[in-house]
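Chemist: The structure's right below; bear with me while I get my questions together.
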Amino acid sequence: MNLLVTSSLGVLLHLVVLCQADDHSELLVNTKSGKVMGTRVPVLSSHISAFLGIPFAEPPVGNMRFRRPEPKKPWSGVWNASTYPNNCQQYVDEQFPGFSGSEMWNPNREMSEDCLYLNIWVPSPRPKSTTVMVWIYGGGFYSGSSTLDVYNGKYLAYTEEVVLVSLSYRVGAFGFLALHGSQEAPGNVGLLDQRMALQWVHDNIQFFGGDPKTVTIFGESAGGASVGMHILSPGSRDLFRRAILQSGSPNCPWASVSVAEGRRRAVELGRNLNCNLNSDEELIHCLREKKPQELIDVEWNVLPFDSIFRFSFVPVIDGEFFPTSLESMLNSGNFKKTQILLGVNKDEGSFFLLYGAPGFSKDSESKISREDFMSGVKLSVPHANDLGLDAVTLQYTDWMDDNNGIKNRDGLDDIVGDHNVICPLMHFVNKYTKFGNGTYLYFFNHRASNLVWPEWMGVIHGYEIEFVFGLPLVKELNYTAEEEALSRRIMHYWATFAKTGNPNEPHSQESKWPLFTTKEQKFIDLNTEPMKVHQRLRVQMCVFWNQFLPKLLNATACDGELSSSGTSSSKGIIFYVLFSILYLIF
């Protein structure tokens, strides 16, 4: 009997040792940069391998501030990839201290300029050559972190058996200060950080069980715009296969500026910090001498006007990363032609109104007076002259009930969302689909049951992300069973699209997500209800933003009387009416 027990214990001990050896071999990966040791993390009823904080570039510190990234030099020994890395230096939202709704987007690790790292989640056992999905965070190009709880890749990687990567990139002036012509601060280095991370993934992901030929990049807001920018940029096109854009596209009005405007903002930053402005060299030297927080504290001062949904340091159309203007590239088909999946949320504007428009509060219904509505319109369309503002007001006012505070509130939500997210994305998708080979469009209109923001904010910008990353699968977070099912469905759509270029299962009996075509323009709702197919998302408003208003502003750009402050003249009103009639006719 004792011999049997001893023998059984020996076998058990041998199995434990073998399991530990298997765990160790799964967690130790030899990349082209060097060896990395990951960690085993629990996920639902199982576990997954995580490799956190792998460097892909040299730290952009000291004289490397504002410069293009340089590849990480190979290291000896084993890199400890068991904890999240630093977050990049950035503006921290302190509007609502202690409020989880806003603080969930703030950095959750120490901030540092040494921040160019990526994180990888790998199914266990390690796959042979599986699909790879690379996440690019949003944050208006002034904020964002790969380490946020809402971006935890373990649920999506585990549930859909994909390798999930999240990368980091410099934001604010650190990533997008642009003095065109200077090698010391060329601009767009945040986008080049992203590209360098994609290059690292391309060169190394096979060692983690991923297939470098089936990489899908996906992102939200500025991350979605970034994804679109890599579709456009010739230097990025070979580093991924497919793309998903959530609530952002490269042509959004806040997502880029001219090189001249980029330079003006860089000089204005220096002026705010008492730098010598005699030359680029002196300006850059001065800005490099400043502490990071000094730059962050004054970055909002460089904007040319008071506005909502505009950010200080963003990509510039430089002739290099972007060979020509975005519109000319879209018109000519000068972009990567592949399958894309993209969409928007129902209430894209509400979050931004809370941070700048008069009359809005998270602690009330935010019923908006007519006076506050008019002020909000001016902040929402800061580039428009008075006639343009009148056109926006006319388009979004219920003139049978123009003093209704709820309608005024919801009208501003629609103005900000249509102008900054929905209609730019619709313009992009229509242009892209003429040349691409498979497009799928969604409209996310489910408000989470546990959302802490007030009801009036609706289905908020950014709040589809938790469904994409599988948070409703976590029982402790108090989502409903229907929301868990929605999250599983969205994850499966995203992953199936990444694997095949089509979000639909080939032999499924469920309703099919139809292709978007320029003729029919079909899209689906994403919510807890059975699938519904619609056509021509926000078409009336998007014709206004994408066609009518630009022509109106162009036609009146040189007319001082029509652009003067105060109420438009009778001449302006007559001009507007005639222009509208002619536009509708022709």
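Every residue gets a Cβ built from N, Cα and C, even glycine.
Note that the structure is a prediction, hence the values are computed from the model and not measured.
The following feature annotations were taken from Swiss-Prot:
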ACT_SITE  SER221  active site, acyl-ester intermediate
ACT_SITE  GLU348  active site, charge relay system
ACT_SITE  HIS461  active site, charge relay system
MUTAGEN   GLU220 to His  Loss of activity
MUTAGEN   GLU220 to Gln or Asp  Decrease in activity
MUTAGEN   SER221 to Val  Loss of activity
MUTAGEN   SER221 to Cys  Loss of activity
MUTAGEN   HIS446 to Gln  Almost no loss of activity
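I'm curious about the neighbourhood of these features; can you describe it?
Modeler: Taking a C-beta cut-off of under 8 angstroms and a sequence separation of 6 or more, SER221 (mutagenesis position) has the following same-chain neighbours: GLY138, GLY139, GLY140, GLN246, SER247, GLY248, HIS461, GLY462.
A coil conformation is recorded for GLU348 (active site, charge relay system) in the three-state DSSP classification, outside any helix or strand.
According to DSSP, HIS461 (active site, charge relay system) sits in a coil region rather than a helix or strand.
Secondary structure from DSSP puts GLU220 (mutagenesis position) in a beta strand.
Cβ neighbours within 10 Å of HIS446 (mutagenesis position), excluding its own Cβ and spanning all shown chains: 20.
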Chemist: Applying a 10 Å Cβ distance cut-off over all chains shown, what neighbour count does GLU220 (mutagenesis position) have?
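Modeler: If we count other Cβ atoms within 10 Å of GLU220 (mutagenesis position), we arrive at 28.
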Chemist: Around the C-beta of GLU348 (active site, charge relay system), how many further C-beta atoms are within 10 angstroms, looking at every protein chain?
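Modeler: For GLU348 (active site, charge relay system), the count of other Cβ atoms within 10 Å is 28.
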